[in-house]
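Contents: one structure, followed by commentary.
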Amino acid sequence: MPEQDLASGFLLRFQNARPVCLSVGSFVSFRTVQPRKMRDRGWRCVWHRMAGVGALFGIFGVLCTVEAGATVAAPQVETGPLLSVRAPRSPLHLRDVDAPEVTHASSEGSPQFESSLSQQRLRRPADRGEAHNGEEPRKDAATQTVRGYGGQSTEPPPASIVPVSSEAPQDGAEQRQASSAAESLAGLDPDAGDTGLRSQEMDEEGSGAAQDMERAHAAQPTVSTWDDAHLVQVSTSHPDMFPVDGSFSKKQEGRRERRLAVRGDDSFARGHNRDRDASNGRSILRRAPGWAKIAALATGLLVSAFGYSSYKHGGPRVALRIHKLHLKRKLPISWRRYLNNLPVLDERLFPEFEDILPWLRRGARLVKRVPHVSEALADFIGLDEETRRTGIVIKVKSSTDAEARRLVYEVNAHANMVPDNPFFLPIIGAYQGASKRAVYMILPRARADVADYVRARPYDVDVRLAAAEMVYSNYILHTHGFLHRDIKAHNYFVTFDGHVVLADFEGVGVLQQRTPVVGTRGYFAPELSRATDHTEKSDVFALGQTLKRLVKYMRPTVRVPHLRELWALTKRMTAKDPEERPTLKQVMEDPYFDGIDFERLEAKDQGVPFRGDFSIDDPDAGGKMYIPPSKEQDHEQENE
């Protein structure tokens, strides 16, 4: 059928092209993940290579699946009753070989052969005497009459019956024997005079061989070999199979797909075992069960996906940590779905949002402090008595043409990633506006950020205790496997009890995670100017810069205790070489913090770093809205 011909041709071409596909896939995969930056030196290169190996597994799994489908679609060889092939007038005395029913193999335009059934049958040696009826056989071997089991005679085409194996190649002895047989068949002389005598001798020997084979098959289980070797009928005029001089060239003898097999009964079984043991990957794949192919494909895809994830995130440990967060639902797989699951807040129902809506344009980010919350909004978001008294902060992000991840990443970081600790600013709630124009975060209000508080009330600040709480909050974040990546004085806030809390988790990331560089100019570590990732040492550098700015914000008339030790510590923390910077654990053990017990710091019983009742907000019901400055304005403020 045309469909079967198409499937057979596709399978043959695919099997020949598979090594090329694997070679090209190997080269592309390894070149794609080859390190191109100085940051990729060291152990990360191993996981770059792992991504390539995983890609190879994936490619091989896909190829195996396609080949398996093509094998199923290819025409199946049906085997009929075992018949005996008789080579007339051969100068080499050969034993009879069992063969199934065969058909003419198409040799025009392609060396590919078809193995479907034909209507012509070869007769067995036991039927020859009855078929001839005492007559001499014809001298023309090409037009000799062949009788089947039913006694019906047919005229075979001018062709030679040659057993061909599609699996493992023969050894040298079998090839020489097959070549000699082919030469004898190709060099027949139709005009020889001893045709009758030779035919009669071969009839007798063939009958004895057939009886021996029947007894052998009855004594031991029959081994079916027609899955690995089958017979095809090839035209003697084919230039590749039968050269003009009647002999096979060395190239033709060594060709795997055209191996000749002339065996007896027991040698036939031994040849089947040799073919089975020496089978290549294609035969193993065809004999493999379906579940094994599916498992190989799934394994390849999993290894490829994990290799790519390790390369993307910066290593296998980071990839496993991120996938673990996915499984624990602390890191959403779909940010759009996470955004759509946020509760809806109707801005028209609450007076706190009246002056926010006019500012909602593309890319707008607003922060509004609300010292006095209306009863309607307090009941809607479920505020407790203390928060109703101190007020809230509404952080607004415009959703016009904005990515879902940028809108809700900080929401998820506050809710799921940041540990529950008194030195972190908690989140009250997150909502999407009914107008679909913004996402709102509700946070508890603080007195001010550290920078503004130190500028306004420098005499009410205990610098060493404030620095200790700032270092400890960052240390807790690192111990839970996260980086802040935007440490600065404006991201530390002073609560109403006078202690420090860390906020603004929009840039928080997993330790050693490969992500774009974020932060504020003036706090960037020197290594971030190159193609590298955030590390714990980059947060240490930013924290050292923050402590330096904290001292600079103090007025010149204010005396700072232990200033010499503080400058020595900040100098170590801001070293250009990341290897020379201390870890946060070493920072807490520095002589500057002698007398501070970090294990009891969470109890907040060692003093208050920010004394007084200073608040940056005006005590009006509407609150004061703060629009964050641009990066250029923020940089100018930091350099003042």
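From the backbone N, Cα and C atoms, a Cβ is placed for every residue, glycine too.
It should be emphasised that the depicted structure is a prediction, and the values quoted were computed from it without experimental measurement.
Per Swiss-Prot, the feature domain 'Protein kinase' maps to 291-593.
Quoted from Swiss-Prot, the note on the mutagenesis of Arg361 to Ala is: Severe loss of catalytic activity. Around the Cβ of Arg361 (mutagenesis position), the same chain contributes Ser398, Thr400, each under 8 angstroms and 6 or more positions distant in sequence. In the three-state DSSP scheme, Arg361 (mutagenesis position) is classed as coil.
In the shown protein chains, 9 other C-beta atoms lie within 10 A of the C-beta of Arg362 (mutagenesis position). Among the mutagenesis experiments that Swiss-Prot reports, Arg362 to Ala is described with the note: Partial loss of catalytic activity.
Listed in Swiss-Prot is the mutagenesis experiment Val393 to Ala, annotated as follows: Severe loss of catalytic activity. In this structure, Val393 (mutagenesis position) is part of a beta strand by DSSP. Taking all protein chains in view, 22 other C-beta atoms sit within 10 angstroms of the C-beta of Val393 (mutagenesis position).
A mutagenesis experiment is reported in Swiss-Prot for this position, Lys395 to Met, and the note states: Loss of catalytic activity. When Cβ atoms from all protein chains are considered, those within 10 Å of Lys395 (mutagenesis position) total 21, not counting its own.
For Lys395, the entry in Swiss-Prot reads ATP binding site.
A coil conformation is recorded for Arg485 (mutagenesis position) in the three-state DSSP classification, outside any helix or strand. Quoted from Swiss-Prot, the note on the mutagenesis of Arg485 to Ala is: Loss of catalytic activity.
Marked as active site, proton acceptor by Swiss-Prot on the basis of a curator's inference: Asp486. Cβ contacts within 10 Å of Asp486 (active site, proton acceptor), excluding its own Cβ and spanning all protein chains shown: 19.
Here Swiss-Prot describes Asp504 to Ala as a published mutagenesis experiment; the accompanying note says: Loss of catalytic activity. Classification of Asp504 (mutagenesis position) by DSSP places it in coil, neither helical nor stranded.
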Lowest local Cβ density among Arg485, Asp504, which the record lists as mutagenesis positions, within 10 Å:
Asp504
Arg362, Val393, Lys395, Asp504 screened against Asp486 (active site, proton acceptor), Cα within 10 Å - retained mutagenesis positions:
Asp504
Distance check, please: Cα of Arg485 (mutagenesis position) against Cα of Asp504 (mutagenesis position), rounded to an integer number of angstrom.
10
For the domain 'Protein kinase' (291-593), the mean pLDDT of the predicted model:
90
